[in-house]
Amino acid sequence: MKTVPAMLGTPRLFREFFILHLGLWSILCEKATKRNDEECPVQLTITRNSKQSARTGELFKIQCPVKYCVHRPNVTWCKHNGTICVPLEVSPQLYTSWEENQSVPVFVLHFKPIHLSDNGSYSCSTNFNSQVINSHSVTIHVRERTQNSSEHPLITVSDIPDATNASGPSTMEERPGRTWLLYTLLPLGALLLLLACVCLLCFLKRIQGKEKKPSDLAGRDTNLVDIPASSRTNHQALPSGTGIYDNDPWSSMQDESELTISLQSERNNQGIVYASLNHCVIGRNPRQENNMQEAPTEYASICVRS
């Protein structure tokens, strides 16, 4: 049994027949598409004499509803300058997008944000089957922002029921930034307060330490003076009221000895400021040691401050 290429003669003839079949099929499909497009043309449904108001610094947008059947057309925005509509250049502050979550797809022009120079009339257009279709114009009135901006709310497109106020997201974006700043400043303020308290405590302790050092030194001097004075007083105490001092050789060699004891007590407890004891001893003459015996003389004075 002969195959199809054999029946056609050669493989080259079979390839040409296949290409001809694809060409005829594409022509038929194109005619059907054109027929559908003619039955359902593209429509740009912007209401005539549409007007909108905006304030500088707001996030603003205008919408162009587009009706189509099969293929989404290529739509552009332009701004009227006299009798000419100048196409807009896309930038981060001025860009377009499609919103197809509605019953009618919408081609949107975004102002992020809007300025006084954006004041004017805008329209959208498309090229459909070698024919340019223009929409009605939308006029935007841009005014300076004042302090009491709540008296002049943003006006949206009247012919689109689902249009939203573009100034809302800006406040929502500002609130997280302010909250983050507040959460950052609170711990920083608490840390500074804690550091100030620690520095104040260290300063007070240092002052108290300086005040304690002179009193400690005075106590040490008093103790050092009291110990030899008491021991010496006990050593030189008389055995009886009428007895004579038994002076040691060292004390007898001195013509006159004077011992002064100064005591300084704490300011709030003791009233005695100082006490002095003068002890005068007439030394023995070693040459007349056997013939003469001299009695010592001593006296004490006490001063009390009220």
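Every residue, even glycine, has its Cβ placed from backbone N, Cα and C.
Here the structure is a predicted model, which means the values were calculated and not measured.
In Swiss-Prot this protein carries:
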- 37-139: domain 'Ig-like V-type' (DOMAIN)
- Pro41 to Glu: In strain: 129/SvEv; requires 2 nucleotide substitutions (VARIANT)
- Leu44 to His: Loss of interaction with TNFRSF14 (MUTAGEN)
- Arg48 to Asp: Loss of interaction with TNFRSF14 (MUTAGEN)
- Arg55 to Trp: In strain: 129/SvEv (VARIANT)
- Gln63 to Glu: In strain: 129/SvEv (VARIANT)
- Arg143 to Thr: In strain: C57BL/6J (VARIANT)
- Tyr245 to Phe: No change of phosphorylation implicated in interaction with PTPN6 and PTPN11. Severe reduction of phosphorylation; when associated with F-274 and/or F-299 (MUTAGEN)
- Tyr274 to Phe: No change of phosphorylation implicated in interaction with PTPN6 and PTPN11. Severe reduction of phosphorylation; when associated with F-245 and/or F-299 (MUTAGEN)
- Tyr299 to Phe: No change of phosphorylation implicated in interaction with PTPN6 and PTPN11. Severe reduction of phosphorylation; when associated with F-245 and/or F-274 (MUTAGEN)
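Averaged over the domain 'Ig-like V-type' (37-139), the predicted model reaches a pLDDT of 90. Of all the recorded positions listed (Arg48, Arg143), Arg143 sits in the most crowded Cβ setting, with the most other Cβ atoms within 10 Å. Rounded to the nearest whole angstrom, the C-alpha distance between Arg55 (variant position) and Arg48 (mutagenesis position) is 23. Cβ packing within 10 Å was compared across the recorded positions Pro41, Leu44, Arg55, Gln63, and the lowest neighbour count falls to Pro41. For the domain 'Ig-like V-type' (37-139), the number of residues in each DSSP class (helix H, G, I; strand E, B; coil) is 6 helix, 55 strand, 42 coil. Cα to Cα, Gln63 (variant position) and Arg143 (variant position) are separated by 20 Å. Between the CA atoms of Pro41 (variant position) and Arg48 (mutagenesis position) there is a gap of 20 Å, rounded to the nearest whole number.
With respect to their backbone Cα atoms, Leu44 (mutagenesis position) and Arg143 (variant position) stand 28 Å from each other. Comparing Arg143 (variant position) with Arg48 (mutagenesis position), their Cα atoms are 23 Å apart once rounded.
DSSP classifies Arg143 (variant position) as strand under the three-state reduction.
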